[in-house]
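Inspection log for the structure reproduced underneath, given as structure tokens.
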Amino acid sequence: MRDLPLTSLALVLSALGALLGTEALRAEEPAVGTSGLIFREDLDWPPGSPQEPLCLVALGGDSNGSSSPLRVVGALSAYEQAFLGAVQRARWGPRDLATFGVCNTGDRQAALPSLRRLGAWLRDPGGQRLVVLHLEEVTWEPTPSLRFQEPPPGGAGPPELALLVLYPGPGPEVTVTRAGLPGAQSLCPSRDTRYLVLAVDRPAGAWRGSGLALTLQPRGEDSRLSTARLQALLFGDDHRCFTRMTPALLLLPRSEPAPLPAHGQLDTVPFPPPRPSAELEESPPSADPFLETLTRLVRALRVPPARASAPRLALDPDALAGFPQGLVNLSDPAALERLLDGEEPLLLLLRPTAATTGDPAPLHDPTSAPWATALARRVAAELQAAAAELRSLPGLPPATAPLLARLLALCPGGPGGLGDPLRALLLLKALQGLRVEWRGRDPRGPGRAQRSAGATAADGPCALRELSVDLRAERSVLIPETYQANNCQGVCGWPQSDRNPRYGNHVVLLLKMQVRGAALARPPCCVPTAYAGKLLISLSEERISAHHVPNMVATECGCR
């Protein structure tokens, strides 16, 4: 059993042990009973505290609340509980160094300072949480890669401390290197070693991609360890449960200031009133009636439904100059055609002299650009279509209709009209953005295609999003309880959606029709275009089986 790889047989035995209620303890470790567990009602919790998946564990003292319990996020097995108890009791003499496989203190030991910090924290947690992540997948070729569970929401930030804990078997002294570790680290297992610890400075790679890749080189040897020796060293045997002990990743998130409860009562201090800011004051009315009316329309329609007013965001031209920009020749009809083909936001900045003087220059002189008749007609047609669709949307403020009528009067948009053609383009882009936003506010509840077309505009273009699926409702599935299934969400709009190499000409034509204002019974929607399988361990007919289920994880998205 020592030389067997970590296959589905070992996973089945582990699941069977959990199913039968066996206790996964090493023979030399002290048994941990229920006296180390503390329930929520044993402590004073502040009112309104979130009900989070916390486990309160007391490593020392009794369980009546006299000692500070540990707030653990994740499943804390007997292995991790015994490890934390050993760190708490350690005084870092020669015996403790041998217990944790630490080499001579004269060598560079990245894990020893981290172990000391963890021990100091265990003696005074101060309400800080400890996140425990268990191994989810391991690959041995070409190098050992350990992929762990993804931390819960809010626990994926840069931690204050990250330790990879191994429960080793027999093996030589090794030097471990790889990305994610703060330099080379030495491990010196001996007969008295119960744990091996590696300090991790970039733990996010442990649950992304293939996981945390490790390169183990025996000290004093040129050859690398074989797979069998690696398995024996990294996955020690649990002789009681006839299985191997898998590593764990311990994260200590950075502490955040929080109010302290006092016997169920919470002292609160009101926030100071906001100070008046010059940036939030109303700007003086513009001397240009078109720009002034357009500003009033955008402000009227951009107010969120849940608030009566919203602060105005001041744009800093100097800061905007630092963003990636694309040069567009507004005198070129071909460039304007590209702008008309998409609904991406458009920002035009007036010259400083035009913005401060009382008589600003027009945005563009229609006689100085070779405007084609067909292009001007298209701008006028799309402008009228966008205005008509915006008027038909439900729930618009009463001021929308007169403001829109005034803008159309100030901006005829025709080739022979008195208005500036660039004003027509600016008004069209503004109406397109407002139309997309108000589509998402339709109380009639849009379907999937409608959600993809407008209701998810705040999410950006169609892309792969993280989605965790809970399998505990499926009683036949034992492992995993939850997994990352992913989902596709976002806007299907031209030209963003052609970034996926799997897009087809059919959806491109539909997107262009949608941009031109054509009514589609089913607009293009954001859906998965590629999937990956997942290994599931299930119980069927009183037997435990492991099988690979296809199409369980969405890996790519596109518009269809």
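Each residue, glycine too, has its Cβ placed from N, Cα and C.
For the mutagenesis result Leu478 to Ala, the note given in Swiss-Prot is Abolishes AMH signaling. Does not induce regression of the Muellerian duct. Looking at Swiss-Prot, you'll find the mutagenesis Glu481 to Ala noted as follows: Shows a slight decrease in AMH signaling. Affects slightly Mullerian duct regression. Quoting Swiss-Prot on the mutagenesis of Glu481 to Arg or Tyr: Decreases AMH signaling. In Swiss-Prot, a mutagenesis experiment is listed as Leu535 to Tyr, annotated with the note Little effect on AMH signaling. Quoted from Swiss-Prot, the note on mutagenesis experiment Ala546 to Met is: Abolishes AMH signaling.
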Tell me which residues of the chain lie with their Cβ under 8 angstroms from that of Glu481 (mutagenesis position), as long as they are six or more apart in sequence?
Asp470, Leu471, Arg472
Select one residue from Leu478, Leu535: among these mutagenesis positions, choose the one with the most other Cβ atoms within 10 Å of its Cβ.
Leu478
Quick check for the class: what is the C-alpha distance, in angstrom and rounded, between Leu535 (mutagenesis position) and Ala546 (mutagenesis position)?
7
What three-state secondary structure does DSSP assign to Glu481 (mutagenesis position)?
coil
Would you count the other CB atoms within 10 A of the CB of Ala546 (mutagenesis position), including those on all shown protein chains?
16
Rounded distance in angstrom between the Cα atoms of Leu478 (mutagenesis position) and Ala546 (mutagenesis position):
10
